[in-house]
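The structure under discussion appears below in the form of structure tokens.
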Amino acid sequence: MDKFDANRRKLLALGGVALGAAILPTPAFATLSTPRPRILTLNNLHTGESIKAEFFDGRGYIQEELAKLNHFFRDYRANKIKSIDPGLFDQLYRLQGLLGTRKPVQLISGYRSIDTNNELRARSRGVAKKSYHTKGQAMDFHIEGIALSNIRKAALSMRAGGVGYYPRSNFVHIDTGPARHW
């Protein structure tokens with residue numbers, strides 16, 4: 001009976017190890033699963049501003065840095081600021097990890113007020129009426145030196161929200177809404 005119990009314990013231990021390995025985060029999530037600082041470097045192509053923000057210190061979000069990012073992502077046309085979903089910053093940080101780059105992100109559009117969104121809708125069919133930009137949950141961007149198609153592929157692989165691909169306008173859209181793509 002003792003030999004049976006010893007073998008049973010070994011089997012249970014091996015099963016536990018195998019189960020633990022199966023539920024470990026994939027490389028796509030590794031950048032978020034380890035408690036380390038998360039830093040984003042961005043350029044705003046409309047305002048000419050640049051920012052380097054450590055928005056997460058390994059234990060939690062840094063409110064002062066989030067406030068700086070909220071200002072950076074503001075609707076520059078109406079000069080309105082909205083709190084941006086921190087999940088969007090996590091998504092962008094993770095995306096850069098998948099792409100193997102920390103080059104500055106070139107922000108084209110972040111938050112848009114409803115008035116600005118309606119104004120843009122009047123000029124373009126590609127602007128959604130209920131855009132995630134108006135909720136502070138979306139951004140349009142590119143990264144110098146990284147092919148848009150590669151940014152799109154990496155964003156799709158995360159299955160973390162919406163991914164829009166606009167090669168003629170030279171940007172990719174990501175948001176923290178339901179996973180979908182266009």
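Each residue's number is its place along the chain shown, starting with 1.
Every residue, even glycine, has its Cβ placed from backbone N, Cα and C.
Just the original residues are modelled here, none of the noted substitutions.
What Swiss-Prot says about the mutagenesis result for His133 to Ala is this: Loss of activity. DSSP classifies His133 (mutagenesis position) as helix under the three-state reduction.
In the three-state DSSP scheme, His173 (mutagenesis position) is classed as strand. Per Swiss-Prot, the feature Zn(2+) binding site maps to His133, Asp140, His173.
Counting every protein chain shown, 21 other Cβ atoms lie within 10 Å of the Cβ of Asp140 (mutagenesis position). A mutagenesis experiment is reported in Swiss-Prot for this position, Asp140 to Ala, and the note states: Loss of activity.
Its Cβ taken as reference, His173 (mutagenesis position) is surrounded by 26 other Cβ atoms within 10 Å in the chains shown. Where Swiss-Prot documents His173 to Ala as a mutagenesis experiment, the accompanying text is: Loss of activity.
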Cβ within 8 Å of the Zn(2+) site centroid (His133, Asp140, His173 excluded): which residues?
Ile108, Ser109, Gly110, Ser131, Tyr132, Ala138, Met139, Phe141, Gly164, Phe171, Ile174, Asp175
Pop the Cα-Cα gap between His133 (mutagenesis position) and Asp140 (mutagenesis position) into the table, whole Å please.
9
